[in-house]
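K.L.:
Shown below is the structure under consideration.
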Amino acid sequence: MATKIDKEACRAAYNLVRDDGSAVIWVTFKYDGSTIVPGEQGAEYQHFIQQCTDDVRLFAFVRFTTGDAMSKRSKFALITWIGENVSGLQRAKTGTDKTLVKEVVQNFAKEFVISDRKELEEDFIKSELKKAGGANYDAQTE
């Protein structure tokens, strides 16, 4: 059966993360049968990492705050998590299903495909987002 996405529900969750006034900084999009629907959401990145278990595949939209003391800004990441115990067929299907998620999640600084929990570390993601942002204007120390 072809995968579908609940666009309205997923768009509402996506917009919640994009809203700077919202405490929600991440949302997952998971499979409910053959439909992609919003999953968990939260205000703590560590709670997101707990969703990424070896037997699950999911997509996540995450807001990170970057910059220095003078200039804070939000950067967004689209993360595809594929656990180690996910079957080969499901792994392959995740890649094509991501196009459905991208119909909703359109604005992000960098995309990640991760199956190793070490790559989910917040510092690693932030450093990759910083590289993707181009020039580094952090306050210089002399």
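Glycine is no exception: its Cβ is also placed from the backbone N, Cα and C atoms.
According to Swiss-Prot, the protein carries these features:
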DOMAIN    2-130  domain 'ADF-H'
MUTAGEN   Lys75 to Ala  Abolishes actin-binding activity
MUTAGEN   Lys130 to Ala  No effect on 5LO-binding activity
MUTAGEN   Lys131 to Ala  Abolishes 5LO-binding activity
MUTAGEN   Lys131 to Arg  No effect on 5LO-binding activity
MUTAGEN   Lys131 to Glu  Abolishes 5LO-binding activity
K.L.:
If you count other C-beta atoms within 10 angstroms, which of the mutagenesis positions Lys75, Lys130 is the most crowded?
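P.N.:
Compared across Lys75, Lys130, the most Cβ atoms within 10 Å surround Lys75.
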K.L.:
Using DSSP with the three-state reduction, classify Lys130 (mutagenesis position) as helix, strand or coil.
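P.N.:
DSSP call for Lys130 (mutagenesis position): helix.
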K.L.:
Would you mind giving the whole-number mean pLDDT across the domain 'ADF-H' (2-130)?
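P.N.:
Average per-residue pLDDT within the domain 'ADF-H' (2-130): 95.
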K.L.:
Any idea what the Cα distance is from Lys75 (mutagenesis position) over to Lys130 (mutagenesis position), rounded to a whole Å?
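P.N.:
Each residue's Cα considered, Lys75 (mutagenesis position) and Lys130 (mutagenesis position) end up 9 Å apart.
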K.L.:
Return the count of C-beta atoms lying within 10 angstroms of the C-beta of Lys131 (mutagenesis position), excluding that atom itself.
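P.N.:
There are 11 of them.
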